[in-house]
Amino acid sequence: MGSSDETIFDLPPYIKVFKDGRVERLHSSPYVPPSLNDPETGGVSWKDVPISSVVSARIYLPKINNHDEKLPIIVYFHGAGFCLESAFKSFFHTYVKHFVAEAKAIAVSVEFRLAPENHLPAAYEDCWEALQWVASHVGLDISSLKTCIDKDPWIINYADFDRLYLWGDSTGANIVHNTLIRSGKEKLNGGKVKILGAILYYPYFLIRTSSKQSDYMENEYRSYWKLAYPDAPGGNDNPMINPTAENAPDLAGYGCSRLLISMVADEARDITLLYIDALEKSGWKGELDVADFDKQYFELFEMETEVAKNMLRRLASFIK
């Protein structure tokens, strides 16, 4: 084997990293282009917009019947280990468009930089930048587009900023957690905007449990964290991945008043329960809703099945 073929990280069937810096993503869903009036979702439209030189987003708008109506706005962070997939690819896109149709909400799905080409905290910073960009639309009207060319008319016309939500799955839910911690300390748009609530589906944390974890949890979860943030202070006990670590910020400081946390039927459930317990003991004063699905993580994204549709309705009901 030549030196150029020597691997330093191999997690089949998803990703392989070579010693010379090359990255092979072995399993990826296809790109989906922007579209208007999608017939599969009753008229959901989506488009892609730049936010900065390194951050962009896909914005979704459900079919509008009343142009004076204001809709909840959701900022979505996708999962897949901080290092796979995209806001523009079918795996997460298909689910988001169906969620938008069910919840009748605007969604901003953030395209952040991936590891290992861009190690954490790059994705955390990108998602915060995207959230601040969304918040910058508050108080604007359509005439603002003449002078604010970086703003989006769908958000200006239809977003109800009193119903701003975050939403993420797996590592995306981890980004939601860290964004909530940050929003409890730093203001959005100078304090003009507050996050009402957040959905954390299958949140990705590394919290020590008393139960025996599977090889998947022990190896794959920890491997993704090491790949994404190899120099993380504290390693697996870094507060960004372990919210119960000694030096972790107080969960009572979450910058929202409503939370939906969902679990599925695998070994990560024990970790999620410990996270919920820590949140409840923190004294956080918000409304907590827990969805305990007797299913597997990937079933949520198989939108042709009744299982996925029922799970989607449960999560979307939190927004509605």
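For all residues, glycine too, the Cβ spot is worked out from N, Cα and C.
Cβ neighbour count for Ser170 (mutagenesis position) (all protein chains, 10 Å cutoff from its Cβ): 22. The active site, proton acceptor feature in Swiss-Prot is assigned to Ser170.
Swiss-Prot lists Asp266 with the feature active site, giving a curator's inference as the kind of evidence.
Residues annotated as active site, proton donor/acceptor in Swiss-Prot, with a curator's inference given as evidence: Tyr297. A helical conformation is recorded for Tyr297 (active site, proton donor/acceptor) in the three-state DSSP classification.
According to Swiss-Prot, the (-)-tabersonine binding site annotation covers Gly81, Tyr297, on the basis of similarity to another entry. Other Cβ atoms within 10 Å of the Cβ of Gly81 ((-)-tabersonine binding site), summed over all protein chains shown, number 21.
Secondary structure from DSSP puts His78 (mutagenesis position) in coil. One entry in Swiss-Prot concerns the mutagenesis experiment His78 to Ala. Its note says: Reduced activity but acquired ability to produce catharanthine.
Experimental mutagenesis at this site is recorded by Swiss-Prot as Ser170 to Cys, annotated: Normal activity.
Here the residue is the original one, while Swiss-Prot reports the published mutagenesis Ser170 to Ala with the comment Strongly reduced activity but acquired ability to produce catharanthine.
Taking a C-beta cut-off of under 8 Å and a sequence gap of six or more, Tyr202 (mutagenesis position) has these contacts in its own chain: Gly79, Asp169, Ser170, Ala173, Ser262, Met263, Val264, Ala268, Thr272, Tyr297. According to DSSP, Tyr202 (mutagenesis position) sits in a coil region rather than a helix or strand. As a published mutagenesis entry, Tyr202 to Phe appears in Swiss-Prot alongside the note: Normal activity.
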Measuring Cα to Cα, tell me the gap between Asp266 (active site) and Gly81 ((-)-tabersonine binding site) in whole angstrom.
17
